Amino acid sequence: MPGKLKVKIVAGRHLPVMDRASDLTDAFVEVKFGNTTFKTDVYLKSLNPQWNSEWFKFEVDDEDLQDEPLQITVLDHDTYSANDAIGKVYIDIDPLLYSEAATVISGWFPIYDTIHGIRGEINVVVKVDLFNDLNRFRQSSCGVKFFCTTSIPKCYRAVIIHGFVEELVVNEDPEYQWIDRIRTPRASNEARQRLISLMSGELQRKIGLKVLEMRGNAVVGYLQCFDLEGESGLVVRAIGTACTLDKLSSPAAFLPACNSPSKEMKEIPFNEDPNPNTHSSGPSTPLKNQTYSFSPSKSYSRQSSSSDTDLSLTPKTGMGSGSAGKEGGPFKALLRQQTQSALEQREFPFFTLTAFPPGFLVHVGGVVSARSVKLLDRIHNPDEPETRDAWWAEIRQEIKSHAKALGCHAVVGYSESTSICEEVCILSASGTAAVLNPRFLQDGTVEGCLEQRLEENLPTRCGFCHIPYDELNMPFPAHLTYCYNCRKQKVPDVLFTTIDLPTDATVIGKGCLIQARLCRLKKKAQAEANATAISNLLPFMEYEVHTQLMNKLKLKGMNALFGLRIQITVGENMLMGLASATGVYLAALPTPGGIQIAGKTPNDGSYEQHISHMQKKINDTIAKNKELYEINPPEISEEIIGSPIPEPRQRSRLLRSQSESSDEVTELDLSHGKKDAFVLEIDDTDAMEDVHSLLTDVPPPSGFYSCNTEIMPGINNWTSEIQMFTSVRVIRLSSLNLTNQALNKNFNDLCENLLKSLYFKLRSMIPCCLCHVNFTVSLPEDELIQVTVTAVAITFDKNQALQTTKTPVEKSLQRASTDNEELLQFPLELCSDSLPSHPFPPAKAMTVEKASPVGDGNFRNRSAPPCANSTVGVVKMTPLSFIPGAKITKYLGIINMFFIRETTSLREEGGVSGFLHAFIAEVFAMVRAHVAALGGNAVVSYIMKQCVFMENPNKNQAQCLINVSGDAVVFVRESDLEVVSSQQPTTNCQSSCTEGEVTT
């Protein structure tokens, strides 16, 4: 399918002064695609040139259209010397290759230089004419849509979810080539940016080909990562979920339905909710969009390390308890048989989605993870990346076997990551083992009778909590009780999962962000000795991280974790672990037991007194947390709950039929179940430190909530005021007498102070919630710790939420809190005195932008195809897959950009803070410009996947690499939809257009 690419250079503005004599510039432009280059005329002596060039035409194959970026270089003409480069613009042509997407790219693009940053803007118009080619041997995948969002896009319907797609490409890193010794830093950076752009395009094309082979037309949950392996080379890899999507053409699908989510669900068969509940986790106003996304399920297990499958806390094969009482064994057997046959033909039945349609997940079995330590070697042949492929195949095979051991045949919420230091690389993968409904995996399933069939066979609202394994064949003891909701099937006492909370899950109270942080020193070593030391440390780190999560979850009085993300980072002399998740109280699970401290030194009065004092503090903290998060579950008589799991010696006396019975209740053993306390033994100073660390987490100030999932459980009435922010903080440690305890304290202080500074800066938005909080920790150099956090602050109407969420069960849970105006409850200590040396303050910037009413008015006609003359106000940016108070009407394509910034005058640019802030602000500006040129007005599912910072203070130098991605979309405010809608306007929708962005 060859095509014709047409480019027109219109004008430039705000160019830098390149001729010191005249304080002006003689600018011209080179337009390059592939091996063909065109040049404009030189526009003499102007900082705002008007080229108005002719149309430059490139006749190329569609394979090149997908692989190659359009390069636009702005230069200053010199008569007697080499032309000076002003900057470059890379434009991805891929969004123009979709039949439903934009037909033209037109707008002002920032001219970017890797040394000086943004240096003016250039107005470019790009068009593509494609010729249809049905050649079955073609190497392009034009028309396959890519989405970063990990749920089904809002204005689409999933026909089939095909499954996992992955690919990786390798090459030599230009930064480590011999020619790099003789070329300028600018030339080296630009060679690197161009190569990464080429590899990214090639990767998308290859994944698109795999999707076409599976007869799909889209990739959802697309995650692309760069592995900078130094001298070993450069690896670009990606994973995603292949789907067949249908565009929802019905205008009714986009109408607002503020307080009636069920109205929208009935318009879309995939989202039929057969069992509405007044206190579901999905908010009403923003999540009118969310009804298009898949409702996830939950699971519980410890992460199983690559060497120890038995760490998984969700047991093995067998049918075990079903998902609903009316579903008997025959249906479950048939369901499992169908699903297994549907998934057997797939090598890896993985899904990168974190949200699913109701009924897609039948059961979940637990968090499964695998890690592997590898030694990097040089990539000899870039065309044959078998080594890296084999590494990841091993990891995926292990994940698959872990899931099978848990009685599950699929893994959802799947993700992969790496951590590289010198020659050592840690490969990590994690997901949630699950049993899936085969109807969504086969063709012809989404027809008219789907709603009726779903109502017949769907599990109840608590079905995802029920165990998918046979309780009589568990490889380890676990506490199971009868479900507190249906009281017919067994549930574990705790659930861990890597996916989002289902919109139909019944939760009590609100959720909160729970983090486990851990540092471990290691000796400096080389090659195999280093890899061995890391391998020996990993299992213990995972165990300690898991223990921290369990303790903090119980301290909060909650019983489930969602969105669990564990990151292990390797440095030259230390390993760091950071786990983030959102804790909630699920109504279907038993009330968590308390935490009991047991000492090992009897007959010591002062010690016993200290232990009792600590025990009292823990009990008080649990009580305060239950009040803070409004956790007050209704009392259920223990006779209803059922019996605990028998000991192994008793199991042989029980018949299998008894495990299927939901009516027989044996005598209750009060030593099990919800009466059981979690015992912490204090036998050394490390154990005491662990207990102290439990009590050092300061709760957020009044009016603030935080979570790492898209939506805060228990909060329903969001307003349309949002602020996205990115914060980077770097500290340098002193190597003198550094111990594990001191390292842990410094790391804890760093993360806590980062959160405190965010609460302080966002205090004017109270009451608000920090959603999608994403922490990333890296060790760029010896004794240097860098923490990057991105999140979005969303305000909510607290009074309205109190009125709308009250139910007969929950009236006792609601408190009429009147402390909204109260600010901080903690002393603000942004620079901890305990740090051995000065921490760098965060790269600060307050770029608060307000969308004018005029700009918002332009959104009214956004349902029409974007044209060259269309104007876009402020381009919104959010890590969420939706925009509160708005409807997404069109997806314009994926934004995937990689930038390098280098400076040789670090101190003059404001130090690390000024340098990082300026670079991040420039990245935002370039992302916004590309989205606006496509005719979009927002970026959703935005993520900063990499932020690699390196500095050399002695030479006053620094370098930073940033990789960002997201989905460019067109959205319409619900207030605008009400004007054009023929239906009755809905109420209780706030449509304030104030939105900003805080970059710290």
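Each residue, glycine too, has its Cβ placed from N, Cα and C.
Original residues only: the substitutions mentioned are not part of this model.
Residues annotated as domain 'C2' in Swiss-Prot: 1-109.
Here the residue is the original one, while Swiss-Prot reports the published mutagenesis Asp19 to Ala with the comment Reduces calcium-binding, phospholipid membrane-binding and insulin-stimulated SLC2A4/GLUT4 translocation; when associated with A-26; A-76; A-78 and A-84. Annotation note: Asp19 (mutagenesis position) sits in a strand segment as assigned by DSSP.
Per Swiss-Prot, the feature Ca(2+) 1 binding site maps to Asp19, Asp26, Asp76, Asp78. Taking a C-beta cut-off of under 8 Å and a sequence gap of six or more, Asp26 (Ca(2+) 1 binding site) has these contacts in its own chain: Met18, Asp19, Val42, Tyr43, Leu44, Lys45, Asp76, His77, Asp78.
The Ca(2+) 2 binding site annotation in Swiss-Prot covers Asp19, Asp76, Asp78, Asp84.
When other Cβ atoms within 10 Å of the Cβ of Asp76 (mutagenesis position) are tallied across all protein chains shown, the result is 19. Per Swiss-Prot, mutagenesis Asp76 to Ala is noted as: Reduces calcium-binding, phospholipid membrane-binding and insulin-stimulated SLC2A4/GLUT4 translocation; when associated with A-19; A-26; A-78 and A-84.
If you draw a 10 Å sphere around the CB of Asp84 (mutagenesis position), it holds 14 other CB atoms from the protein chains shown. According to Swiss-Prot, the feature Ca(2+) 3 binding site maps to Asp78, Ser81, Asp84.
Listed in Swiss-Prot as a mutagenesis experiment, Asp84 to Ala is described as follows: Reduces calcium-binding, phospholipid membrane-binding and insulin-stimulated SLC2A4/GLUT4 translocation; when associated with A-19; A-26; A-76 and A-78.
DSSP assigns Ser200 (mutagenesis position) to a helix. As a published mutagenesis entry, Ser200 to Ala appears in Swiss-Prot alongside the note: Does not inhibit insulin-stimulated SLC2A4/GLUT4 translocation.
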Around the Ca(2+) 2 site recorded as Asp19, Asp76, Asp78, Asp84, what other same-chain residues have a C-beta within 8 angstroms of the site's C-beta center? Met18, Thr25, Asp26, Leu75, His77, Ser81, Asn83
Sort out for me which one of Ser81, Ser200 has the most neighbouring CB atoms within 10 A, since those are the recorded positions we care about. Ser200
Excluding Asp78, Ser81, Asp84, please set out which residues of the same chain place their CB within 8 Å of the center of the CB atoms of the Ca(2+) 3 site, keeping sequence order. Asp76, His77, Tyr80, Ala82, Asn83
So, by DSSP, how many helix, strand and coil residues make up the domain 'C2' (1-109)? 10 helix, 52 strand, 47 coil
Site with most surrounding Cβ atoms, counting all protein chains shown within 10 Å, from the recorded positions Asp19, Asp78: Asp19
Rounded distance in angstrom between the Cα atoms of Ser200 (mutagenesis position) and Asp84 (mutagenesis position): 28
